[in-house]
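So the structure is just underneath, and the comments pick up after that.
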Amino acid sequence: MENGKCNGATTVKLPEIKFTKLFINGQFIDAASGKTFETIDPRNGEVIATIAEGDKEDVDLAVNAARYAFDHGPWPRMTGFERAKLINKFADLIEENIEELAKLDAVDGGKLFQLGKYADIPATAGHFRYNAGAADKIHGETLKMTRQSLFGYTLKEPIGVVGNIIPWNFPSIMFATKVAPAMAAGCTMVVKPAEQTSLSALFYAHLSKEAGIPDGVLNIVTGFGSTAGAAIASHMDVDKVSFTGSTDVGRKIMQAAAASNLKKVSLELGGKSPLLIFNDADIDKAADLALLGCFYNKGEICVASSRVFVQEGIYDKVVEKLVEKAKDWTVGDPFDSTARQGPQVDKRQFEKILSYIEHGKNEGATLLTGGKAIGDKGYFIQPTIFADVTEDMKIYQDEIFGPVMSLMKFKTVEEGIKCANNTKYGLAAGILSQDIDLINTVSRSIKAGIIWVNCYFGFDLDCPYGGYKMSGNCRESGMDALDNYLQTKSVVMPLHNSPWM
């Protein structure tokens, strides 16, 4: 290991790139324009595949296929039980191809192969199984009408054609969190994966065909946000768009939806999540969770605990332990089983993170460890910790989306809560303490969609997550996610001579 980087030795065979075309109406086809774009291996900056570049014309074709499949096809007309069987078959095929999918996400996005193999891809299959289990349990309710002459009930119906726009940081899990509930609800869809990480989405399209998902239910248009993504957001025949990504892009999608057909919009956006470490926390565990919360997935995670607040009684000890442990946080080839952090997703993100690190230095924060790129090939960055960060600094305010931690001190519980809420975001937060009354007070006071107590990244298939404030307007995972793809219809009729009400 040199400068905190593993040697990258691996015996894993790299994946064969089999699918690079658009997937529309059950077929892999070239883009109408014939255009393609290159996808880059972030380990070395080299081209690994040339992928079809879809734009508005291709989105039109995909939406037409999805519309026909919804209006005339079998998918929304199947019983939930029948849909569930096909979705479970899809999950079976995902599990049979775990290694291949994990390899694709590793070479495409720099994700650790072991993480993909044992976490991301199994969780992807899990989301499809969870929603398959929900597909035959979608129902309305009988209403207790206030007017005795009326009988009413509600129906839950699929919303229609959905545009799902997927981010690059978790290309498999985010694919599943949107596609699985949409399928279970009976929707058809057009999916645009991030241009940086399109390979696994195309492989999932292939598996959906093998599973027997009817043509037109799942369509994949690879391409860029400014063209393909914008066409989905503004399309007059798309009934709903779901997006995970930056707050700035989410705002543009909402504007496009409003300017077109007022389609429903679900947004899961940026974060600048706080981790509050109180005086009674276990110092060793606190340091481990702080590093995990900030550096997991190379910091490219919307709920990263990038702002760490430590109560003054244990601040010095926590800082010492953080610096000590950060130096053992190995960075290297994602196929190296000893690596804990791979390369950033692409050159643009790599340069953005390094720019923020320079801002931190120039604005007066104290660099405790890291702060540099590693090597002269690929997009590797040292885990970086700043102390003496103040609320007016860019590294405090902005979502960096990289392995950069801002470390601050606080005195009282009230001050800690105020610091935690001092952000435009509200996606997640962590609390480390043994005091149940304090935990209850702080967890109720922080304005965030999910709070982790004495743990971090406590995700579960049944547990919804999403944002307050500028972190979004929806919840994903759990039964709440299914509601994103359903709409409620009320049916009312006269009722005469009822024996009781």
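Placed from the backbone N, Cα and C atoms, the Cβ positions cover glycine too.
Residues as originally present; substitutions not included.
Feature list (source: Swiss-Prot):
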ACT_SITE  Glu268  active site, proton acceptor
ACT_SITE  Cys302  active site, nucleophile
BINDING   Gly245, Ser246, Thr247, Asp248, Val249, Gly250  NAD(+) binding site
MUTAGEN   Gly152 to Glu  In ref1-7; reduced activity on sinapaldehyde
MUTAGEN   Gly416 to Arg  In ref1-6; reduced activity on sinapaldehyde
Additional residues surrounding NAD(+), by Cβ distance to the Gly245, Ser246, Thr247, Asp248, Val249, Gly250 centre under 8 Å | Phe243, Arg251, Lys252, Ile253, Leu269, Gly270
In whole Å, note down how far the CA of Cys302 (active site, nucleophile) lies from the CA of Asp248 (NAD(+) binding site).
-> 14
Cβ distance under 8 Å to Gly416 (mutagenesis position), same chain, sequence separation 6 or more: which residues?
-> Leu276, Phe278, Phe309, Gln311, Phe410, Val442
Gly152 (mutagenesis position), DSSP three-state class -> strand
Note: among recorded positions Gly152, Gly245, Gly250, least Cβ-dense neighbourhood at 10 Å is Gly152
Is any of the recorded positions Gly152, Glu268, Cys302 within 10 Å of Thr247 (NAD(+) binding site) (Cα-Cα), and if so, which, in sequence order?
-> Glu268
Spacing of the two Cα atoms, the residue listed as 'active site, nucleophile' and Gly245 (NAD(+) binding site), in whole angstrom, works out to 8
Long-range Cβ list for the residue listed as 'active site, proton acceptor', cut-off under 8 Å, min separation 6+ in sequence, same chain only, gives Phe243, Thr244, Cys302, Gly466, Gly467, Ser471, Gly472, Cys474, Glu476
Where Gly250 (NAD(+) binding site) and Gly152 (mutagenesis position) are concerned, what is their Cα separation in Å, rounded?
-> 37
Name the secondary structure element type, per DSSP in three states, that contains Thr247 (NAD(+) binding site).
-> helix
Using DSSP, would you call the residue listed as 'active site, nucleophile' helix, strand or coil?
-> coil
Residues near Val249 (NAD(+) binding site) by Cβ (under 8 Å) yet at least 6 apart in sequence within the same chain, in sequence order, are Gly225, Gly229, Phe243
What's the CA-CA gap between Ser246 (NAD(+) binding site) and Gly152 (mutagenesis position) in angstrom, rounded?
-> 42
Neighbour tally for the residue listed as 'active site, nucleophile', based on other Cβ positions within 10 Å of its Cβ | 26
Number of other Cβ atoms within 10 Å of the Cβ of Asp248 (NAD(+) binding site) across all protein chains = 10
